[in-house]
Amino acid sequence: MKQKVYRLLIDTQEAWPFERTRIPSFKKLSDSERQQIERYYFDMDAKMALASILIKRHLVSTALECSPNEVQISVTKAGRPYCQSAHCPPIIFDFNVSHYGGIVIVVGAWLPSDPSGMRPINIGVDIVECKPLAFEASWMEDFMSVFTPCEWKLIKSSISSIDVFFLLWTCKEAILKALGIGLSGNPLDIVVTFHKLNELLNSEEVSLRRAATAVYSGYSWDLEIHKLILHSSTFYVSVAFPQDCVIMDLNWETLNDL
């Protein structure tokens, strides 16, 4: 079954180069949503939180062909967003959101449901900026425990070790988010295999279907990976799909405002 995938991106630094309260969409929020945004100390964090609310609403309203005002987003106990009205067995509209460094993305698709609950059916997405997480040269060693011996060897043997580190990291995070357990799960238990690593490392910008596969608890996922250049910095995006999905395209829609 071929799936149309919606991939939306908003660069909050470009879209809203002013303080949060001057953003027109801020006034469209409910009182509780505004209070949620106002709790953030830094404007970048507040803008990403605002964009996350709006981009999910925009995505679901597009998929359901309704007004954004009609969309009600809920979250699971683990914090995974969903829209109850988008659950229409034998299919559901599933989506996942991620943000980093002022960039907010959401990916969604209509997927076949699984009443038996015996196989993964959800999408997971993660974005990360490819830059050191600390000033110390040995900062990667602090994260060695989340990688298998083969994965760690791949990181350390590569001339682009920081890229391989973040590629593996974002693939594992995408799987955990597909499962709806986030970092409460153990990334070490996710085994990632790259199929197009050289193309990812040697391209300035690229989007690759089935760039990797991952196995967790006996289940398998395909991972599409996108390498984006934003604000002169490299970002990696991993999107995890159930393996029976056939993806039609790899395009992103960049939103200038919401």
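Using the three backbone atoms N, Cα and C, a Cβ is placed for every residue, glycine included.
Here the residue is the original one, but Swiss-Prot notes a mutagenesis experiment at this spot, K177 to R: No activity. In three-state terms derived from DSSP, K177 (mutagenesis position) belongs to a helical segment. For K177 (mutagenesis position), the same-chain residues that are 6 or more apart in sequence and have a Cβ closer than 8 Å to its Cβ are R80, N96, S98, G124, V125, D126, A240.
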